[in-house]
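Q: Handing you this structure, nothing more for now.
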Amino acid sequence: MSVASFFSSLPARPFGYKDGRGRTGMVPTTDIGRRMVKPPVLACRPIESNTYHGSVTSVFLTKSSRSPSPSLSPTPTALDDEIVLDLKPFLIIYKSGRIERFLGTTVIPACPEVATKDVVIDPATGVSVRLYLPNVVDLPSKKLPVLVYFHGGGFVIENTGSPNYHNYLTLLAAKAGVLIVSINYRLAPEYPLPASYDDCMAGFNWVVSHSAGPALEPWLAQHGDFSQILLSGDSAGGNVTHYVAMRADAGVIEGVAIVHPYFLGSEPVGNEINDPANIEFHDKLWRLAAPDTEGLDDPLINPVAPGAPSLAGLKCKRAVVFVAGNDFLVERGRMYYEALVKSGWRGEAELVQHEGVGHVFHLSDYSGDISVAMMTKLIAFLKGE
């Protein structure tokens, strides 16, 4: 039985399903095996780890309450011994329907000390955003550029509260002086695509709605400069950034920063040619996230495939594409940039490549020379410099 047919045979919200709130980055092997979490910076601190069935998840203490681990279904059953799909180090799916996530399940609570908070934007789906507001005490009326951010994780892991994302975006907000809205979208396989895309589009539209009409969120209403809306995301979030920018209304988005984008294709290119195991892994991962997909040349995962919508339709004035030389996906990012430039798109585009580093390296090493250079470049882009 295929993975898609297995899930379609289960009843709605089967025993053991979660709400899709655990995740992490992208490619599973070698340089994209995924980062170890460094001690949180400007964030709540981890106090212990719990190990269960080989899955290690950190538990955080906020005042006197503990944040539950989202990595495992509530109670294992006898059927948990039978594995339907093994996608370690990301996740394992058991015949019972239980999903065990190994990465990206830790959640750091929003911390008032650094002006962050979580807001549910759709009670029906549970989709929320985490906002990051830089210090505006001295300039309470100052308007800030608004950065809408989409996290990575192959559409199956990670969340806005993960230490890597929380710490990185806290640092970026402080250094760049931007108001960041990070979208906590639903995950596959519990919520197959296009759920993630729909949630991110809804989050983007929620932000834009503050430019006119009743104020929904005071931080955005008081401090957001809606003439300076920017999008960014890494890995799967880079994929989503492209998706949203292709579907937004013209004139709304100032610029997009696409970081180490999760794009694939049926024909191996670059680093992929000598790594068939990674290709096989990502083919399985993509089909898990998008069971109705056309395959690796689906325009959702391969925006430069024959028949894909022209990149001339990207709805922004400026774009920067970041790639990493040791990234399995590096050639896909280059191909996207080249296709954008040749498409007839009328904006300004730039490709930034960092050698000797792998997929989303900047999320686990904030102080390294290359990470600092990358953030400096990103900040300059956000400021229009």
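A Cβ is built for glycine as well, from the same backbone N, Cα and C atoms used for every other residue.
Substituted residues are absent from this model; it holds the original ones throughout.
Since we're looking at a predicted model, the values are computed, not measured.
What Swiss-Prot records for this protein is below:
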- Gly152 to Ala: Loss of activity (MUTAGEN)
- Gly153 to Ala: Loss of activity (MUTAGEN)
- Gly154 to Ala: 12% reduction of activity (MUTAGEN)
- Ser235 to Ala: Loss of activity (MUTAGEN)
- Ser235: active site, acyl-ester intermediate (ACT_SITE)
- Asp327: active site, charge relay system (ACT_SITE)
- His359: active site, charge relay system (ACT_SITE)
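Could you tell me the structural context for the features on the list?
A: Cβ neighbour count for Gly152 (mutagenesis position) (all protein chains, 10 Å cutoff from its Cβ): 29.
Counting every protein chain shown, the Cβ of Gly154 (mutagenesis position) has 28 other Cβ atoms within 10 Å.
Reduced to three states, the DSSP call for Ser235 (mutagenesis position) is coil.
Summarising the environment of Ser235 (mutagenesis position), the number of other Cβ atoms within 10 Å of its Cβ, over all protein chains shown, is 29.
The number of other CB atoms found within 10 A of the CB of Asp327 (active site, charge relay system), across every protein chain shown, is 28. Under DSSP, Asp327 (active site, charge relay system) is assigned to coil, being neither helix nor strand in the three-state scheme.
DSSP assigns His359 (active site, charge relay system) to coil in the three-state reduction, placing it in neither a helix nor a strand.
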Q: Report, as a single number, how many Cβ atoms besides its own are within 10 Å of the Cβ of Gly153 (mutagenesis position).
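A: The answer is 31.
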Q: Of Gly152, Gly153, Gly154, Asp327, which is closest to His359 (active site, charge relay system) if I measure between C-alpha atoms? They're all recorded positions.
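A: Minimum Cα distance from His359 (active site, charge relay system) across Gly152, Gly153, Gly154, Asp327 lands on Asp327.
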